[in-house]
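In Swiss-Prot, a published mutagenesis experiment is listed as F203 to A, annotated Nearly abolishes antagonist binding. Among the mutagenesis entries in Swiss-Prot is M206 to A, noted as: Strongly reduces antagonist binding. Swiss-Prot gives this note for the published mutagenesis L280 to A: Nearly abolishes antagonist binding. The note that Swiss-Prot attaches to the published mutagenesis F284 to A is: Slightly reduces antagonist binding. The annotation that Swiss-Prot gives for the mutagenesis experiment L287 to A reads: Strongly reduces antagonist binding. Quoted from Swiss-Prot for the published mutagenesis I290 to A: Strongly reduces antagonist binding. For Q355 to A, Swiss-Prot lists a mutagenesis experiment annotated as follows: Increases antagonist binding.
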Amino acid sequence: MGGHPQLRLVKALLLLGLNPVSASLQDQHCESLSLASNISGLQCNASVDLIGTCWPRSPAGQLVVRPCPAFFYGVRYNTTNNGYRECLANGSWAARVNYSECQEILNEEKKSKVHYHVAVIINYLGHCISLVALLVAFVLFLRLRSIRCLRNIIHWNLISAFILRNATWFVVQLTMSPEVHQSNVGWCRLVTAAYNYFHVTNFFWMFGEGCYLHTAIVLTYSTDRLRKWMFICIGWGVPFPIIVAWAIGKLYYDNEKCWFGKRPGVYTDYIYQGPMILVLLINFIFLFNIVRILMTKLRASTTSETIQYRKAVKATLVLLPLLGITYMLFFVNPGEDEVSRVVFIYFNSFLESFQGFFVSVFYCFLNSEVRSAIRKRWHRWQDKHSIRARVARAMSIPTSPTRVSFHSIKQSTAV
């Protein structure tokens with residue numbers, strides 16, 4: 001209601017004409033509520049104000065609290081807030097009732113809609129930026145064959161999984177109308193299954209990243225023993241039977257609304273959410289061990305203590321998004337507080353939509369091998385296309401015996 005929450009109520013009171021019959025019934029109801037109260041001494045009698053709020057019999061000198069009206073003059077109000085009225089020392093009610101806390105639910109719904117639309121914009125913007133960054137990173141890994149080691153192949157597959165997930169996200173957003181949801185046609189269920197499959201592959205490729213780092217840093221095994229097919233089985237293979245089992249469960253127990261959401265008491269979604277949470281927990285253990293080893297190695301070095309901690313913090317900040325620990329935030333319940341829910345909605349929307357962008361930055365754009373390979377290619381391209389290179393090549397060509405040079409013509413003319 002803005003800065004004057006009583007303004008609408010006051011305007012309504014000026015135009016209000018209560019039906020005598022309904023007012024009488026309200027008085028009787030209010031009086032019946034007060035019968036149970038046993039008050040001695042000076043008191044205010046039960047009363048119904050012009051808004052319809054019942055103020056029960058109360059002792060003199062007391063501030064009485066009553067819920068805000070649920071519905072008044074065509075406007076719904078939040079009944080979790082309260083109105084206040086004082087029972088004066090002389091046993092009469094104060095003329096003024098404090099309804100300053102009573103807020104229109106209409107305004108709250110408008111605020112919720114605004115926050116929802118902003119969150120939708122953040123989601124679309126984040127997924128667009130992420131998809132562009134992921135495609136650029138994918139092309140770089142495709143073109144730069146000189147850096148194709150197992151570590152970068154894992155990065156490449158993770159980026160591919162994120163591309164497919166982002167692409168199916170756009171398919172879901174653009175095709176899943178309310179009518180399609182209700183019809184529950186076969187293709188929309190396949191789209192949902194594909195989206196969930198690529199979502200799970202993101203987690204398992206992050207698990208592959210964690211396995212590789214843990215093997216290389218903590219277990220100190222030679223990474224030459226690791227094979228590409230092992231990680232392909234983990235990243236692309238393991239999620240497939242998980243999603244098949246989930247789809248069968250949905251088909252038999254929750255076959256509605258294109259398999260989005262879930263009915264109360266049906267827990268088929270945990271078939272794929274459970275393994276995702278499990279690999280997150282394992283990655284958390286990997287992260288703890290990796291940071292512990294990094295701290296030990298840094299402490300054993302000759303650098304100062306400040307530099308040691310700085311490197312440890314940098315390593316931690318890099319490893320957090322790499323191992324997917326940020327997804328832990330998506331399982332947090334923000335509670336009923338409005339501020340917490342708004343912050344959670346924005347924070348969740350930002351993290352989920354920009355996750356692909358962060359992966360591209362950490363795995364590709366900040367990758368020293370990728371940057372070095374790009375720099376070499378750029379220098380080769382400059383050498384090939386620069387004027388200096390063309391002149392140098394022309395000067396290096398030997399003069400043919402049958403070709404007369406400009407210098408020899410000049411000398412013969414002088415003679």
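Even glycines carry a Cβ here, placed using N, Cα and C.
The noted changes are left out; the structure has the residues it started with.
Are these features on the surface or tucked inside, and what touches them?
For F203 (mutagenesis position), the count of additional Cβ atoms within 10 Å of its Cβ stands at 23 [all protein chains shown].
Secondary structure at M206 (mutagenesis position), taken from DSSP and collapsed to helix, strand or coil, is helix. In this view, M206 (mutagenesis position) is surrounded by 26 other Cβ atoms within 10 Å of its Cβ, with every protein chain counted.
Within 10 Å of the C-beta atom of L280 (mutagenesis position) sit 20 other C-beta atoms, taking all shown protein chains into account.
Cβ neighbour count for F284 (mutagenesis position) (all protein chains, 10 Å cutoff from its Cβ): 15. Look at F284 (mutagenesis position): DSSP puts it in a helix.
For the recorded site, Q355 (mutagenesis position), the DSSP three-state label reads helix.
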Quick one: give me the count of other CB atoms within 10 A of the CB of I290 (mutagenesis position).
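I290 (mutagenesis position): 22 neighbouring Cβ atoms within 10 Å.
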According to DSSP, which kind of secondary structure is I290 (mutagenesis position) found in, if we only use helix, strand and coil?
helix
Provide the number of Cβ atoms within 10 Å of the Cβ of L287 (mutagenesis position), excluding the reference atom itself.
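Taking all protein chains shown, L287 (mutagenesis position) has 21 Cβ neighbours within 10 Å.
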Measure the Cβ-based neighbour count of Q355 (mutagenesis position), defined as the other Cβ atoms within 10 Å of its Cβ.
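There are 21 of them.
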